[in-house]
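Database features, via Swiss-Prot:
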type    : residues  : note
MUTAGEN : K132 to D : Loss of interaction with CCM2 and PXN; when associated with D-139; D-172 and D-179
MUTAGEN : A135 to D : Loss of interaction with CCM2
MUTAGEN : K139 to D : Loss of interaction with CCM2 and PXN; when associated with D-132; D-172 and D-179
MUTAGEN : K172 to D : Loss of interaction with CCM2 and PXN; when associated with D-132; D-139 and D-179
MUTAGEN : S175 to D : Loss of interaction with CCM2
MUTAGEN : K179 to D : Loss of interaction with CCM2 and PXN; when associated with D-132; D-139 and D-172
Amino acid sequence: MRMTMEEMKNEAETTSMVSMPLYAVMYPVFNELERVNLSAAQTLRAAFIKAEKENPGLTQDIIMKILEKKSVEVNFTESLLRMAADDVEEYMIERPEPEFQDLNEKARALKQILSKIPDEINDRVRFLQTIKDIASAIKELLDTVNNVFKKYQYQNRRALEHQKKEFVKYSKSFSDTLKTYFKDGKAINVFVSANRLIHQTNLILQTFKTVA
């Protein structure tokens, strides 16, 4: 049975989403290793990137196996969210124009606020303020994306428009998840949705970096 375009997009999203642990967990490890042995770190990084590309989710499987072997009990989704705020070199836009650097800054700000959710979620007053901050950060990021659209012409504008729509879709999904959370109290669903929004934020940067 042939997949619809929407199903293909969803599968592609799931595939790239499952690779989040590569840059959220392993990249900081590689960066630390570079200080000790640059060559070994670069070789290991390249090997992980290649393996993850060929087998999406492999990094997550390896990490989970290590945790299991060491009998470490950890909420992986929550931990991933806490670590996902760091800049990822592969996603950062290198163009020096203020609009592009502003895009980097606004994306960083949103990711940092989202990554604080596990620390804020059990304090209702603080969490409500965090939700307001997230809404403001989302608006600021979208405003910056629109500013770049106005000032620069792109041959591949369709790809940028598509990624912007995806970001808006996941922003709305995050909002819906929050409404449900206040009814059922299931924090894990908020963490999952926040991770997806961080992933979409990175994809916006990646798309601009690719076509800019």
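Heads up, the Cβ atoms here are built off N, Cα and C, so glycines get one too.
Here the original residues stay in place, and none of the substitutions has been built in.
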Inter-residue Cα distance where the pair is K139 (mutagenesis position) and S175 (mutagenesis position), in Å: 13
All-chain count of other Cβ atoms within 10 Å of K139 (mutagenesis position): 13
DSSP three-state assignment (helix, strand or coil) for K139 (mutagenesis position): helix
Other CB atoms, at most 10 A from the CB of A135 (mutagenesis position): 15
Fewest other Cβ within 10 angstroms of its own Cβ, chosen from the mutagenesis positions K132, K172, K179: K179
Separation of alpha carbons, K179 (mutagenesis position) and K132 (mutagenesis position) (Å): 13
Count of other CB atoms lying within 10 Å of the CB belonging to S175 (mutagenesis position): 15
Integer Å distance between the CA atoms belonging to A135 (mutagenesis position) and K172 (mutagenesis position): 10
Assigned element (helix, strand, coil) containing K132 (mutagenesis position), judged by DSSP: helix
